[in-house]
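Visitor: Sharing a structure below in structure tokens format, with a few things to ask.
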Amino acid sequence: MTDYRLQPTMNLWTTDDNASMMEAFMSSSDISTLWPPASTTTTTATTETTPTPAMEIPAQAGFNQETLQQRLQALIEGTHEGWTYAIFWQPSYDFSGASVLGWGDGYYKGEEDKANPRRRSSSPPFSTPADQEYRKKVLRELNSLISGGVAPSDDAVDEEVTDTEWFFLVSMTQSFACGAGLAGKAFATGNAVWVSGSDQLSGSGCERAKQGGVFGMHTIACIPSANGVVEVGSTEPIRQSSDLINKVRILFNFDGGAGDLSGLNWNLDPDQGENDPSMWINDPIGTPGSNEPGNGAPSSSSQLFSKSIQFENGSSSTITENPNLDPTPSPVHSQTQNPKFNNTFSRELNFSTSSSTLVKPRSGEILNFGDEGKRSSGNPDPSSYSGQTQFENKRKRSMVLNEDKVLSFGDKTAGESDHSDLEASVVKEVAVEKRPKKRGRKPANGREEPLNHVEAERQRREKLNQRFYALRAVVPNVSKMDKASLLGDAIAYINELKSKVVKTESEKLQIKNQLEEVKLELAGRKASASGGDMSSSCSSIKPVGMEIEVKIIGWDAMIRVESSKRNHPAARLMSALMDLELEVNHASMSVVNDLMIQQATVKMGFRIYTQEQLRASLISKIG
């Protein structure tokens, strides 16, 4: 899983330099016709710089970016259905105080069957070369924004951006009012909305569902939970599953003890729980007004409790959570007392923190653009945040390379200065558990991690066995099945082939010499025959003229030739028929004294002759 994050206060859609980013997502071919303007349903961006009410619902206990990513991944990786992506829609508020659902986080797995071509719709083509260049351009601009202004090379986005990947990326710009769209209906009614089939998607009345059908989606399901709505989509038609609905409602319930994940089976990499420092312990999450005097919120770290997440390999990790946090949304926030603070931490359409370089998302990678800013709004004093920032700069980021060659970044930001002692212990634990650098062979081309000697030896033996299998297939007679006998039989077979080649070459040379001798003998006979008394032979023999009769019936022709038997007239007739591309069905020959009579029945093929044309052609070739 690859985790992409930005600074929590960076807004990609409202800065002056990046104001065209929203248009980049929404101005592709026919996108404007399939998604109505955002003002009709939801509010996704703002350009106001004055202090505004807080837009995000206060973070609930146990809700943070790391566990949300793991929950989304475990949801679709742990099922036998072929889900393509999973998105968590997080409730928040617009400037009017109305509740809306916005992008919380997402996980893109990709299509199950990579051997088959990508599913495409018969609607207007979204995968033309021009559209592909446009998608790559938008993705490169997004990469440069996320990587802090460093423009990535063109090789970073060299593959095609598939329709499902583009649909997943464009989903970051979506938001839903309560009761609008599939996610809004699921959040308003509390019931799952399951739409399967391209016809049902186009007739669902939701523009996003129609767009998903255009991009090859066949199933979109929105399942409400206590803290938001989980949307899963697939390129295959999948029937409604009550097990998946129950799993979502348990897995994404962050309130109190209902969110305990110890009994769930997370179908993840077994080493991921041990290698990823972000899974060992999570920082406590602050709530609005938790540090203000008189609000009755305890500040002692003893009021925190931890929940255990059980993985398949038996390793566990803890998530620190405050049970006294109030999950109730609060549209009016005390941050309005400080305009500078509000401008820094007000949520518009922000991305989460990361310093990693972004590339095109592949199958099985988490594309994290969720909002992970853990904020403490109760203390308007900027000095506390500057101190917190200095502490965070001293913390080490842990970068772990899992066994499946997926790069994972773990970076935590604290929400309260009261828990600095807890954070310090976390930093020490991360530093102690850092994996040592492996010593082994240098990585080959395209390999991210060098192989150790055990893996290299295993691959060498597999390659050697494959070659022995190929050798056994070409050797005809194998005495025994062991490798030594196989090599001996192969050597004997090769020597036998060599002897056959030598013998064949000698026979070829012998036949060539015999042919030369026959040619010399024929030349001598012709010379002796021509040196005789030609006048006496000509006077004694009466020349016989040549007569050719031809009859054509449809595609067949009957040929009768009367000529002298000298100079092989039968061979000349057959040669003429071959040159004229005539197929011989029947032929006969008889000799009376010096007269030879030939009869042949032939069939015309590609060339069609008349009776006169065929007779003239035969006379020119035989006579």
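Placed from the backbone N, Cα and C atoms, the Cβ positions cover glycine too.
Heads up, this one's the original sequence, none of the swaps are in it.
Copying in the features that Swiss-Prot gives for the protein in this structure:
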type    : residues      : note
MUTAGEN : THR328 to Ala : Jasmonate-insensitive phenotype and increased stability of the protein
MUTAGEN : SER330 to Ala : No effect
MUTAGEN : SER334 to Ala : No effect
MUTAGEN : THR336 to Ala : No effect
DOMAIN  : 448-497       : domain 'bHLH'
MUTAGEN : SER563 to Asp : Abolishes its activity in the regulation of ABA-inducible genes
Visitor: So how many of the residues in the domain 'bHLH' (448-497) end up helix, strand or coil by DSSP?
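Guide: Across the domain 'bHLH' (448-497), the residues distribute as 37 helix, 0 strand, 13 coil.
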Visitor: Looking only at DSSP and grouping its letters into three states, which state does SER563 (mutagenesis position) belong to?
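Guide: Looking at the DSSP assignment, SER563 (mutagenesis position) belongs to a strand.
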Visitor: Enter the number of other CB atoms within 10 angstroms of the CB of SER563 (mutagenesis position).
Guide: 22
Visitor: What mean pLDDT score does the domain 'bHLH' (448-497) have in the model?
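Guide: Across the domain 'bHLH' (448-497), the average pLDDT comes out at 88.
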